[in-house]
Every structure is written in C-alpha cells, then in structure tokens.
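Since the structure comes first, as structure tokens, the remarks are kept for the end.
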Amino acid sequence: MSFTLTNKNVIFVAGLGGIGLDTSKELLKRDLKNLVILDRIENPAAIAELKAINPKVTVTFYPYDVTVPIAETTKLLKTIFAQLKTVDVLINGAGILDDHQIERTIAVNYTGLVNTTTAILDFWDKRKGGPGGIICNIGSVTGFNAIYQVPVYSGTKAAVVNFTSSLAKLAPITGVTAYTVNPGITRTTLVHKFNSWLDVEPQVAEKLLAHPTQPSLACAENFVKAIELNQNGAIWKLDLGTLEAIQWTKHWDSGI
C-alpha cells in the first residue's frame, strides 16, 4: 500500500548520521509537516541546512541517546506527542560499527532500537486506543549474510531483521506496521575505519572499501522510496544504488 509523506509527522532517530542526514534531506523534499530528529550529537549547522531545504517543513531537534532507560524514552516521546498530537512514522537509525565495543554495539544497534519501538507503542498500540503507526528500522545487508570479521555488528543487524519481521506479523494486534531497510556498503564515515572483533582482520575497512560501494545519496533516495512503498514486513535491500525486496526463506514455523 503506497504512502504519501506529504503533511506527515516523522520522527527520525539518528537523522544526522551519514545515511541519516542524506535521508533527512530527501524526506524534506516530500513536504512533510514535521521532521523531528533525535540524535546523540547536536549539530546546529546540519539542522540549519535541513531547515533551509524546505521552509514549509518544521524541523525540530531533541538530544537522544538510544541507550537510556526506556522510561526516559517514553518521557521524551510524551513531549513530542504533546507538541505534534500525532506521529505517522518512526525511523530507527542509530548504529555503530566497532566490534571492540561489544556491549555498546549491542546496546545501540539492537537494544536501543527495541526500547525506542517499545516506548512508542504506548502511544500507537490500538489495544490502548492508539491510532497505529509505521516503523522503519534500519538494518544492514550484514543481517542477511555476515561480514564475518565483525560478527557482533552483523549479529545485531540480523536481530533487527528478525525483530522487525515479528513486529510486522503483530500488526493485526497492535495496528503498527514495520519493515527494514538494509543498506549495502555505503560510503560514509561509519565504514572508513572500524575495528574487527578481537582484531581478526586489522585491514577489514580497507578490504571492504576495495569492493563496489554506493554513495549515501543513492542509498537515501531508495530509502525514501521504500518508505513510500510502505510494505508491511518488507525486507528491503538497498545496495549499489538499487532497491530490492528480499524474499526470506522459511526454514521453520512455530505453528502458532
């Protein structure tokens, strides 16, 4: 079911990152009503740049670290919902790539995403009288097939794909739909230099960037196309400037 972003309210977690910033710019071209950016690092210059792209869209920034307790996330969302009244889309985009930082990688890439999602269900869940909503979770192609030298990062992205697929199946109960966008290797600061697990491959970043990559702008354009296609349960691959829906192979079924 296609979805128009015109006049919609969007919360973008990590909307100032590499792919995030370019995606925010693309979103603004769609004449949103509000773009609310939640990010750990304040970047007034980037916010000013975004505001200048489309003055018709209200761009708001709140500092947010996805590793905070869920009660703090709920408190922040209360502030946002009080201001906007409705929120149509949540984009969960926080991520780090550094397999030296095991606990933080899991906390940012997976636990933080789960907690932010859980918190917004307080406002969206139709069982609580909520209107429903749309969740777009940023995964990675490493969630399909790992970069084995960074197994912690790859494992968190596989978890994001699995969690989001479950959210999509719960949509008849909650009224909240969900899908993942999974970028391939994209030229951002995230991949210029990073650490492998236990230093199993000191040159992992250099070796990765020796293979075909995509610019973040091409990824951002397909990112927004995926949002507009709005397919509950979709597992989108955004690689080498293309957008493709992955057909996931079912090897087991719980039967419930």
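Each Cβ is built from the backbone N, Cα and C atoms, and glycine gets one as well.
Under DSSP, Leu32 (NAD(+) binding site) is assigned to coil, being neither helix nor strand in the three-state scheme. Residues or ranges marked as NAD(+) binding site in Swiss-Prot (evidence: experimental evidence): 12-41, Asp65, Lys157.
Annotation for Ala46 (variant position): same-chain Cβ neighbours under 8 Å, separated by at least 6 residues, are Leu16, Leu21. Following the DSSP three-state reduction, the secondary structure of Ala46 (variant position) is helix. Natural variation at this site is recorded by Swiss-Prot as Ala46 to Asp, annotated: In allele Adh-UF.
Among the sequence features in Swiss-Prot, the natural variant Ala46 to Val is noted as follows: In strain: NC16.
Ala52 (variant position) counts 10 other C-beta atoms within 10 Å of its own C-beta, drawing on all protein chains shown. While the structure shown retains the original residue, Swiss-Prot records the natural variant Ala52 to Glu with this note: In allele Adh-F'.
Around Gly133 (mutagenesis position), the same-chain residues six or more apart in sequence whose CB sits under 8 Å from its CB are Val87, Asp88, Val89, Leu90, Ile120, Phe123, Trp124, Gly175, Val176, Thr177, listed in sequence order. Taken residue by residue with DSSP, Gly133 (mutagenesis position) is part of a strand. Where Swiss-Prot documents Gly133 to Ile as a mutagenesis experiment, the accompanying text is: Complete loss of activity.
Per Swiss-Prot, substrate binding site is recorded for Ser140, and the stated evidence type is experimental evidence. Counting only residues at least six positions away in the same chain, the Cβ atoms of Gly95, Tyr153, Ser154, Lys157, Val160, Asn182, Pro183 sit under 8 Å from the Cβ of Ser140 (substrate binding site).
Packing around Tyr153 (mutagenesis position) is summarised by its Cβ count: 29 other Cβ atoms lie within 10 angstroms of its Cβ, all protein chains included. For the mutagenesis experiment Tyr153 to Cys, the note given by Swiss-Prot reads: Retains only 0.25% activity.
Annotated active site, proton acceptor per Swiss-Prot: Tyr153, in sequence order, evidence recorded as experimental evidence.
DSSP classifies Lys157 (mutagenesis position) as helix under the three-state reduction. Annotation of the published mutagenesis Lys157 to Arg in Swiss-Prot: Retains only 2.2% activity; the original residue is retained in the structure shown.
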(message) So if I draw a 10 Å sphere around the Cβ of Leu16 (NAD(+) binding site), how many other Cβ atoms end up inside it?
(response) 21
